[in-house]
Amino acid sequence: MKSHEYIVICGLNRSKVGRYIAIVASFLSFISIFLALTALEWLKNYHINSHIPASVFSLISAGGIYMGLYAWFDKNLWQNSYLGKFLCVPNLEGRWHVDGHTRSEGGNTWEGELKIVQTWDKVRIHLKTKASHSDSVTASIIYDKGIGYQLLYNYRNQPKTGEEHLTSHVGFAEFRFDADLKSAEGHYFNGQGRATYGTMTITRIEHA
C-alpha cells in the first residue's frame, strides 16, 4: 500500500499555503534574474562578453523555484515545530507502540507497532501485530484548539499466513493525541469480514 492524500480539518487552508509559496517563489525569481542581469552588465565593464543560457533562466523562473520550494516544504519544512503550530498540522511521523484491548468476542489484550509515514501532502499508517497487519486507505486530521489533534482513518487488514481464525476486513480507527504528541488514546471498529471493536493506546517510540 502506498501513501495517500489526507484531509486537514480546521487547519490552515492548503490552497493558501500554495499561494504563499508562489509569492515567495516570484520574489526569489525576481531577485535571481535581477542579480544575473546585473552580473552580465558588470562583466561588460571589463570587456568580458558573456551570456546566460536560456536553461539557467528557466531554472530561476518563478515556476522552477516554486517546484523546488514546494518539494522542500512537502518533505521537510512543514515539520518545523513553530511552522507546524501556525499550520495547525501535527508531525505524527515515526514509530508508535500500541497497547490494544478488544472489547468484543470475550475481550483480549494485544500489542503491536504503528508506523506513520507523513509528508505535507500524503500519509501512510501501517499497523503490525503478531497476527496481522493493516494499511490506511483514507485519513484526516482534525485540529480543535480546546482539545488538540485527532487522527481518523480507514484501513484494510490482512491476516498473516497461518492465522486461519482471522479474515481480511476493513475498519475505522480514531485517536486523540496529548498536547506533546507523545501518546494518544483511541478506539477502532471492524466490519466487512470481522465485526469487532476495541480501544488502543499508542506511545511514540521514535521520530522517523
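Heads up, the Cβ atoms here are built off N, Cα and C, so glycines get one too.
None of the substitutions listed is reflected here, since the structure keeps the original residues.
For the published mutagenesis W120 to A, Swiss-Prot gives the following note: Complete loss of protection against all phage tested in E.coli, beta barrel no longer oligomerizes, dimerizes in presence of c-di-UMP or c-di-UAMP; when associatd with 78-W--C-88 del. The Cβ of W120 (mutagenesis position) has 19 other Cβ atoms within 10 Å, all protein chains considered. The secondary structure of W120 (mutagenesis position), as reduced to three states from DSSP, is coil rather than helix or strand.
In Swiss-Prot, a published mutagenesis experiment is listed as T129 to Q, annotated Beta barrel no longer binds c-di-UMP. In this structure, T129 (mutagenesis position) is part of a beta strand by DSSP.
Counting every protein chain shown, the number of other Cβ atoms lying within 10 Å of the Cβ of L152 (mutagenesis position) is 18. According to Swiss-Prot, the mutagenesis experiment L152 to E carries the following note: Complete loss of protection against all phage tested in E.coli.
Other Cβ atoms within 10 Å of the Cβ of Y153 (mutagenesis position) number 24 in total over all chains. In the three-state DSSP assignment, the secondary structure recorded for Y153 (mutagenesis position) is strand. Recorded in Swiss-Prot as a mutagenesis result, Y153 to F carries the remark: Beta barrel has decreased ability to bind c-di-UMP, no change in protection against phage in E.coli.
Taking all protein chains in view, 22 other C-beta atoms sit within 10 angstroms of the C-beta of Y155 (mutagenesis position). According to Swiss-Prot, the experimentally introduced change Y155 to F is described as follows: Beta barrel has decreased ability to bind c-di-UMP, no change in protection against phage in E.coli.
Under its mutagenesis entries, Swiss-Prot includes N157 to Q with the note: Beta barrel no longer binds c-di-UMP, complete loss of protection against all phage tested in E.coli.
Taking the Cβ of F172 (mutagenesis position) as reference, residues of its chain lying under 8 Å away and at least six apart in sequence are, in sequence order, L152, Y153, N154, Y155, Y188, F189. Swiss-Prot lists F172 to D among its mutagenesis entries, and the accompanying note reads: Complete loss of protection against all phage tested in E.coli.
According to Swiss-Prot, the mutagenesis experiment Y188 to F carries the following note: Beta barrel no longer binds c-di-UMP. The 10 Å shell around the Cβ of Y188 (mutagenesis position) contains 22 further Cβ atoms across the protein chains shown. In three-state terms derived from DSSP, Y188 (mutagenesis position) belongs to an extended strand segment.
The Cβ neighbour count for M200 (mutagenesis position), using a 10 Å radius over every protein chain in view, is 22. The mutagenesis experiment M200 to I is recorded by Swiss-Prot, whose note states: Beta barrel has decreased ability to bind c-di-UMP, decreased protein stability.
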Other CB atoms, at most 10 A from the CB of T129 (mutagenesis position): 17
Integer Cα-Cα distance in angstrom, M200 (mutagenesis position) to N157 (mutagenesis position): 16
